[in-house]
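Let me begin by presenting the structure, written as structure tokens, before commenting on it.
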Amino acid sequence: MEQNGENHLKDPLLQADGGGSGASPAGASPRKERKTRKVMFNVRGISCASCAVSIETVVAGLKGVESVSVSPLQGQAVVQYRPEEADARTIKEAIEGLNFEVDELQEQEIAVCRLQIKGMACTSCSESVERALQMVPGVKKAAVGLALEEAKVHFDPNITSRDLIIEAIEDAGFGADLISSGDDVNKVHLKLEGVSSPEDIKLIQSRLESVEGVNNVECDTAGQTIIVAYDPDVTGPRLLIQCIQDAAQPPKYFNASLYSPPKQREAERHHEIRNYRNQFLWSCLFSVPVFMFSMVLPMISPFGDWLFYKVCNNMTIGMLLRWLLCSPVQFIIGWRFYVGAYHALKRGYSNMDVLVALGTNAAYFYSVYIVLKALTSESFEGQDFFETSAMLISFILLGKYLEVVAKGKTSDALSKLTELAPETACLLTLDKDGNAISETEISTQLLQRNDVIKIVPGEKVPVDGVVIKGQSHVNESMITGEARPIAKKPGDKVIGGTVNDNGCIIVKVTHVGSETALSQIVQLVEAAQLARAPVQKLADRISRFFVPTVVVAAFLTWLGWFVAGQFDIYPREWIPKAMDSFELALQFGISVLVVACPCALGLATPTAVMVATGKGASQGVLIKGGNALEKAHKVKAIIFDKTGTLTVGKPSVVQTKVFSKIPLLELCDLAAGAEANSEHPLSKAIVEYTKKLREQYGSHSDHIMESKDFEVHPGAGVSANVEGKLVLVGNKRLMQEFEVPISSEVEGHMSETEELARTCVLVAIDRTICGALSVSDPLKPEAGRAISYLSSMGISSIMVTGDNWATAKSIAKEVGIGTVFAEIDPVGKAEKIKDLQMKGLTVAMVGDGINDSPALAAADVGLAIGAGTDVAIEAADIVLMRSSLEDVITAIDLSRKTLSRIRLNYVWALGYNVLGMPVAAGVLFPFTGIRLPPWLAGACMAASSVSVVCSSLLLQLYKKPLHVEEVAAGPKNDPDLV
């Protein structure tokens, strides 16, 4: 669909000059070298900033060096260079030439790839893949997720390659397909048109590699497709398409269109499901007749007489038919178990395939022995067990089929997230004055940074951006979990994947591709599902000796029953008809082999973590892996920051006081000039108040005075040189640091302000306090209820703030927090956390990310609240998309529910094996006459894995705690503040 525009692939420059859509590809400057490397040096002897500057100056002057950064505090130098023109040794010698000692260099060129792993069934399998990857030279780090069936590998591309990594996995007996290469960078996949030879593709590749902003180009000559990794700050997919078009020389014509390869994970999952289903159905085609010929028809006349008819000596028609029908099941359909067992034993470990292969082979080859013995003897009579082998394989395949179907549902939440973004967007073409002159519907993947798009009511927001025109309400529940639509006006951010409710808005694109909030959420959840929870170590330890123990137990079971039968320790009537003591013992031994299930143990943790992280993401709670999920359930104390955490984080100046003859506007101008470079909410409040004050005085200028020598004093305030004056803006501690006298009048005003639960910000000019600004930041409406609910969960709440004691105590009293630490700087917050940890408490820290990084990192569990679109917060273990304290409760409650589910899974998996193996070994047989036939034992084994996965799937029914939902449904402030 197109309106007043041309085909967007033929003419990608849809914005007119000055419209802000991006630069022409013709104007993109080609680069001399595409590839760069980064190296880090540990440099000793750096004592000051001037040392760092001297190193940077010398190294930057070397040929081929693109950038250099020296950290005096860490004693490190990071240099990015072009390997064709420079090398690490030359750079090291240059630094040593300045009389600095340089340690051995550490190359930082690490590549990343994600692989789909096929054939993993239990923890032993995932450990085998991980060991195989770690043994590959050049592999730095490898993480394998059993439930996700993926691996993420960090490797040195100078030593190994993706092909060698895949080959190592295949040598270990598993399949591997490349999902993606690169560490989640922006890429576009294009299908080439008009290409007639490999030379054409090479020409296109060279042209693309010369474009500024292109990081890598991968070509598939056979499929005529190309993958381009690019920097969205410099270029974009439409510019790349035009570059391809411009590469053609008449009469040739090149074009490119977006290519969407099949979603590999879903395709592999569906293929695996179809494969197991087909194998099960084929096995039933043979196993059911074997079962009928063995168990049912011999009891029905005249079928019984026919089946017992002797063909040669004592070999009957029934024996021959069962042998012929069972063999395809054993060696064709069951071949996968032989392959899996071979590769496992080859690598020095054992898995479920080993148990299945041993059990079915024992039944099959003993049955073959019986048939051959009957064929060659006129007096021998024996009973074959072909139905055991055939039915066992069929039931195991049925269990695997049900298991992969259930496992596929564990990633439903993640799949729904990936499908939120719309396929198309309405791109506007603007004139020089910013007015829309045409609009064109294009693929969302073709959007570039700074594009301007139109979103009408009911449409999904395609990518992250900022509203530049129009007003509306946007439903963000699918991303943040916020139940109510959020009001949006010019200047507000919108998130890709959310739904525009009732107004038409014009949005400027700010983030595309892998940089969007939705993509970051998906990446974070995928990484979390790859990470192992500490509780998984229990299954890992058990899996190492599980199968050998089962094999020994099965042998001892057979030996015990066989010896007991030979020496008549039990009555002969215990032995079923048509069996002898050896055959009865063999049945018990095979049952023990196949009833044991290591898969259920291996799936207990990863499936629960996978469902929980996906469920949390759908509610705006992003949990960074099983470690954070497990630690959160142990939390006994939570430390809250005040500003932006307990309060709404939108402080405003509500009162001013001048202590000198300086005009109020001049005082505020100087304070705003000093605060303009700070990101703290109080600083923004002062700057905003100054702008409004100017309007009251008749000035409409937004200009803020420039400052020099700006410095942040953590927990105290800021200092700067504004208009030649030393301006200090902060609390009492800042004034004391600069030895500024504080009069009794100032002290009195501070006390009055703090009694009203306001923050008193002092402004000193040239070491004289000239005024004070009273800043109020209202409490979040749910704060009191959230603190009360945490208390009911057995969690104590503590407030640690850099604000004054009076304000802190007033806020704490209002929300119900009993323990308060005030006037604490960011480092002090981390120290308070360590003090609590020394007392044996598991401590969580909740902060808004501003000045809270040390505390978030020091806490056992760091929760960054109100992340919004900024979900890549490194210091936090759990990222909360909204600013609501109810999500803190949701995170901890979800953690507790998940750990309870994992424990239940372990109880079931361990209990099943602990109880199932003795029953299979025949402990009930002497008392009740009940025994577990091998085929039924196999069915029980298959059911155990399915039951564990289904148990984990129950986490999809998780709902927020009742009281918290009541808070969410209650009245709220301005939606912009919540």
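Don't overthink the numbers, they just go from 1 along the chain as shown.
Note that Cβ sites are derived from N, Cα and C of the backbone, with glycine treated the same way.
No substitution from the list is modelled in this structure, which keeps its original residues.
What Swiss-Prot lists as domain 'HMA 1' is 37-103.
Counting every protein chain shown, the Cβ of Cys51 (Cu(+) 1 binding site) has 16 other Cβ atoms within 10 Å. Feature annotation from Swiss-Prot assigns Cu(+) 1 binding site to Cys48, Cys51.
Swiss-Prot lists 111-177 with the feature domain 'HMA 2', giving sequence analysis as the kind of evidence. For the domain 'HMA 2' (111-177), the model's average pLDDT works out to 84.
The annotation domain 'HMA 3' is assigned in Swiss-Prot to 186-252.
The DSSP secondary structure for Val914 (variant position) is helix. Around the Cβ of Val914 (variant position), a 10 Å sphere holds 9 further Cβ atoms from the protein chains shown. Variant annotation in Swiss-Prot: Val914 to Ala, described as In strain: cv. Lemont; increases copper transport activity; the structure shown retains the original residue.
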Within the domain 'HMA 2' (111-177), count helix residues (DSSP H, G, I), strand residues (E, B) and coil residues, in that order.
22 helix, 24 strand, 21 coil
